[in-house]
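**Student:** Quick one: structure below, then a few questions.
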Amino acid sequence: MSLTANDESPKPKKNALLKNLEIDDLIHSQFVRSDTNGHRTTRRLFNSDASISHRIRGSVRSDKGLNKIKKGLISQQSKLASENSSQNIVNRDNKMGAVSFPIIEPNIEVSEELKVRIKYDSIKFFNFERLISKSSVIAPLVNKNITSSGPLIGFQRRVNRLKQTWDLATENMEYPYSSDNTPFRDNDSWQWYVPYGGTIKKMKDFSTKRTLPTWEDKIKFLTFLENSKSATYINGNVSLCNHNETDQENEDRKKRKGKVPRIKNKVWFSQIEYIVLRNYEIKPWYTSPFPEHINQNKMVFICEFCLKYMTSRYTFYRHQLKCLTFKPPGNEIYRDGKLSVWEIDGRENVLYCQNLCLLAKCFINSKTLYYDVEPFIFYILTEREDTENHPYQNAAKFHFVGYFSKEKFNSNDYNLSCILTLPIYQRKGYGQFLMEFSYLLSRKESKFGTPEKPLSDLGLLTYRTFWKIKCAEVLLKLRDSARRRSNNKNEDTFQQVSLNDIAKLTGMIPTDVVFGLEQLQVLYRHKTRSLSSLDDFNYIIKIDSWNRIENIYKTWSSKNYPRVKYDKLLWEPIILGPSFGINGMMNLEPTALADEALTNETMAPVISNNTHIENYNNSRAHNKRRRRRRRSSEHKTSKLHVNNIIEPEVPATDFFEDTVSSLTEYMCDYKNTNNDRLIYQAEKRVLESIHDRKGIPRSKFSTETHWELCFTIKNSETPLGNHAARRNDTGISSLEQDEVENDVDTELYVGENAKEDEDEDEDFTLDDDIEDEQISEENDEEEDTYEEDSDDDEDGKRKGQEQDENDIESHIRKERVRKRRKITLIEDDEE
């Protein structure tokens, strides 16, 4: 329709379909006078005369010769109207097809309730066909023939194929839409073309002739498809990195050679090929039990801050813009430079810990717990990234590096249950950093620690290296302390060092200490002529060359791996309630180290058992029974004997007085703020006890012919002379006797005879128990005699004889082994 300033023109004709369309009034004209009805008031003039009446906008039609209605357009005003109201009337650009509205003058107030009805054909007004055809991509295809001398490929080939199929020439390219007023054929009837029984009378409202795609539509579709290929890589679930070609070839070769596996359980079958984390595409080593709709995708996108997993790159991009958790939940207990360690309780942050376990299962095959995270505590290692110069963000980002978890309560002194370092952060020393941090927490708790068995392949290799380096560090520390005090001591004696001393200095259990000493090739055993008792077997630490130990430690230190600093730790042991952090009741068993901690004043007190809890519960139950008897006896006073004393109910304050409260007061005592009172005092006490012990004369170890390296080979029947020439699975080799004799002065003696306090080393034994073997042999003989008496049949006798022969052979074999006195220090990894 047209908006003009001629009041004499008739009103426009109403449109049946668009009669209810209403838009806001953005068109103002000072030439439209008020109507007698006065339905809508457009504006009120400020500081105007009373004689000037309010003007009302009217939709009128001007001269047909000047203002013709164009299809899909809003006609312009007449020249006279445009000259008088150049600022207030709509400005229309025929070429661009755009409508620009004027700026409202400050002296005009527009009513908020005013609405203007503009009636137009939406299909003609929003002519998308015209807009697309004028674009820079479609216009050359419509106006120019695409031909080339060479063979056509890709998009051009598809376009020419369409032209040949439709049999169209370049010069005859016109829009082939047929008119809506095309007459019907003779055999057509009105019922087939007028739907709903003639309810919609106009043909343009129900005609479907323009819905069929034409050759121009197909060309446009192909053009848009060609231009949107780049967006499919960005927004699609496809890989954007060039991975190693050799790995891909090996996988393809395995697929061709191997048979296609049958999928028995489709729910647990994972099709995940890569995990996107921090703009890295990481190939998982093992399958993880993600939800079924996640495992059906080839790419999984994981946020490095909240560990939320997604299957769409676009969703992942939008999540990165909106995610505000730039650090893990929980408490930050350690910070040294850019490294931080966070403590997270599995009961408080269940969703985060579950996502963490699902991510860890992609790289740890032995992990079995994914959703039951309440009994565990997680320690997250992060790298801090400062964003001070960022215009929209000032908070620092903490990138996820790795983690380790441990149980809140365990009776085996496990300080680590699961450990993971992401592949993009490996070979940087973060794995050993987490291991050392776990031992630091164990030393703060005044107990030894060890990882939970069995270990994975990478975990076992990393722990062996860690134990080796820690033992080398302790030996060098003992050497330096011995040299400082060598002036006051006799040089003809050796220092007495027990495995328990090294365990206290490192926080490791004695078994792990033996592993480390074997890796350093310094643990030897001595075999005397007498085989009467276990006292004939002594174990010593023989250092062939201190330069070799120093080179091992310096080689590792030269890599500049991060080290744990004790003074950066702000943490105290967690005080667990009766449920130990979970919803179950467990019984605490006292350990030797806990008893030692209770008797030692410098060590933190440890709650060794739950006797207070049992006494408290028993007293409450006893008082309840007493009240019930009193009620049943109709409030009669009971006669109490002199010896019959009823203990009063224990209040809650007395219950917590000797357990939790005293432990809390001890932990909150920060008088010594210079260094950690527990760790440094424990090391100082151990070193002083070593120096105060009586030395062993060198004459006792003058002969060096019977000293051998301790091996981990089990059930070996080779002669003792050949043991020195063999190597075990941990890479331990024998040393020549000349090298040992040259460096006798640097020996550290370890053995049962060298213990000043025998109770310290009773928990760790390296010898076989002969009494247990004798008892087991007697039991076997009794079982054999019982079987001979009970078997009456010939088959039974024959079986009994065969068993007797086997038992005799095994008994002879055991005697041979006992004569050779093969002592197994450490069992194999598989066992």
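Note: Cβ is positioned from N, Cα and C throughout, glycine not excepted.
No substitution from the list is modelled in this structure, which keeps its original residues.
Pulled the feature table from Swiss-Prot, pasting it below:
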type: ACT_SITE; residues: Glu452; note: active site, proton donor/acceptor
type: BINDING; residues: Ile419, Leu420, Thr421, Gln426, Arg427, Lys428, Gly429, Tyr430, Gly431, Gln432, Ser456; note: acetyl-CoA binding site
type: DOMAIN; residues: 267-573; note: domain 'MYST-type HAT'
type: MUTAGEN; residues: Cys303 to Ala; note: Greatly diminishes HAT activity
type: MUTAGEN; residues: Cys306 to Ala; note: Greatly diminishes HAT activity
type: MUTAGEN; residues: His319 to Ala; note: Greatly diminishes HAT activity
type: MUTAGEN; residues: Cys323 to Ala; note: Abolishes HAT activity
**Student:** How long is the line from the C-alpha of Thr421 (acetyl-CoA binding site) to the C-alpha of His319 (mutagenesis position), rounded to the nearest angstrom?
**Tutor:** 24
**Student:** So among the binding-site residues Gly429, Gly431, who's got the most Cβ atoms within 10 Å?
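**Tutor:** Its Cβ has the most other Cβ atoms within 10 Å: Gly431.
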**Student:** Using a Cβ cut-off under 8 Å and a sequence separation of 6 or more, which residues in the same chain sit near Ser456 (acetyl-CoA binding site)?
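**Tutor:** Those within reach of Ser456 (acetyl-CoA binding site), by Cβ under 8 Å and sequence separation of 6 or more, are Ile364, Asn365, Ser366.
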**Student:** Can you see whether DSSP assigns Ile419 (acetyl-CoA binding site) to helix, strand or coil?
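**Tutor:** Its secondary structure by DSSP: strand.
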**Student:** Measuring Cα to Cα, tell me the gap between Cys306 (mutagenesis position) and Ile419 (acetyl-CoA binding site) in whole angstrom.
**Tutor:** 19
**Student:** Which of His319, Arg427 has the fewest nearby Cβ atoms, counting only those within 10 Å, among these recorded positions?
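**Tutor:** Per-residue Cβ counts within 10 Å for the recorded positions His319, Arg427 bottom out at Arg427.
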**Student:** Given the recorded positions Cys303, Gly429, Gly431, which lie within 10 A of His319 (mutagenesis position) by CA-CA distance?
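**Tutor:** Within 10 Å of His319 (mutagenesis position): Cys303.
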**Student:** What mean pLDDT does the predicted model reach across the domain 'MYST-type HAT' (267-573)?
**Tutor:** 87
**Student:** Would you mind pulling the DSSP three-state label for Cys306 (mutagenesis position)?
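**Tutor:** DSSP assigns Cys306 (mutagenesis position) to coil.
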**Student:** For Ile419 (acetyl-CoA binding site), which residues of its chain lie six or more apart in sequence with Cβ-Cβ distance below 8 Å?
**Tutor:** Gly402, Tyr403, Phe404, Ser405, Gly431, Leu434, Met435, Pro451, Gly459
**Student:** Could you say which of the mutagenesis positions Cys303, Cys323 has its Cβ with the most other Cβ atoms inside 10 Å?
**Tutor:** Cys303
**Student:** Measuring Cα to Cα, how far is Gly429 (acetyl-CoA binding site) from Cys323 (mutagenesis position) in Å?
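**Tutor:** Spelling it out, the Cα of Gly429 (acetyl-CoA binding site) and the Cα of Cys323 (mutagenesis position) are 30 Å apart.
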**Student:** Long-range same-chain neighbours of Glu452 (active site, proton donor/acceptor), Cβ under 8 Å, sequence gap at least 6?
**Tutor:** Asn412, Tyr414, Leu416, Ser417, Cys418
